[in-house]
Amino acid sequence: MAEEPQSVLQLPTSIAAGGEGLTDVSPETTTPEPPSSAAVSPGTEEPAGDTKKKIDILLKAVGDTPIMKTKKWAVERTRTIQGLIDFIKKFLKLVASEQLFIYVNQSFAPSPDQEVGTLYECFGSDGKLVLHYCKSQAWG
């Protein structure tokens, strides 16, 4: 039984060694490649576009900041940190004069014009970006 798989593995090698096998395979692979690449490109773009348009963000409260019941949110890649701050302030019904700080992975505060997609690419893990929010300065 061990000889049969070896001979099966050797057959493609011997076919590849012969020029006829490569010529026969080339038209067959050439014909499926354009449709598959055309099918893969839109297929890849559509799911990648869906997943890349929306990023999962896990929002965690720090200190005396009110805790959001919904912690996991799907946010567009192009949304800025300032947009998130405004959203969280409205969601928590904070006064406009109250400050809200956002930290990435409990380490640094990104700039308000930073896009969420860029932060996700650099600091995302397990398919999500963890952001901590608080009313007083905590880290960095």
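Just so it is clear, glycine is given a Cβ too, placed from its N, Cα and C backbone atoms.
In sequence order, Ala74, Val75, Glu76, Arg77 are the residues near Lys54 (mutagenesis position), counting only same-chain partners six or more apart with C-beta under 8 A. In Swiss-Prot, a mutagenesis experiment is listed as Lys54 to Asp, annotated with the note Impairs E3 activity of the ATG12-ATG5 conjugate.
One mutagenesis experiment named in Swiss-Prot is Val62 to Arg, and its note says Impairs E3 activity of the ATG12-ATG5 conjugate. Taking the Cβ of Val62 (mutagenesis position) as reference, residues of its chain lying under 8 Å away and at least six apart in sequence are, in sequence order, Tyr103, His132, Tyr133, Cys134, Ala138. Val62 (mutagenesis position) carries neither a helix nor a strand DSSP state and counts as coil.
Around the Cβ of Gly63 (mutagenesis position), a 10 Å sphere holds 12 further Cβ atoms from the protein chains shown. Quoted from Swiss-Prot, the note attached to the mutagenesis of Gly63 to Asp states: Impairs E3 activity of the ATG12-ATG5 conjugate.
Taking all protein chains in view, 11 other C-beta atoms sit within 10 angstroms of the C-beta of Phe108 (mutagenesis position). Experimental mutagenesis is annotated in Swiss-Prot for Phe108 to Ala, Asp or Arg, with the remark: Impairs ATG12 stability.
Annotation for Phe123 (mutagenesis position): same-chain Cβ neighbours under 8 Å, separated by at least 6 residues, are Val104, Asn105, Leu129. Swiss-Prot gives this note for the published mutagenesis Phe123 to Asp: Impairs ATG12 stability.
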Cα distance (Å, whole number) from Phe108 (mutagenesis position) to Gly63 (mutagenesis position): 16
Conformational class of Phe108 (mutagenesis position) under the three-state DSSP mapping: strand
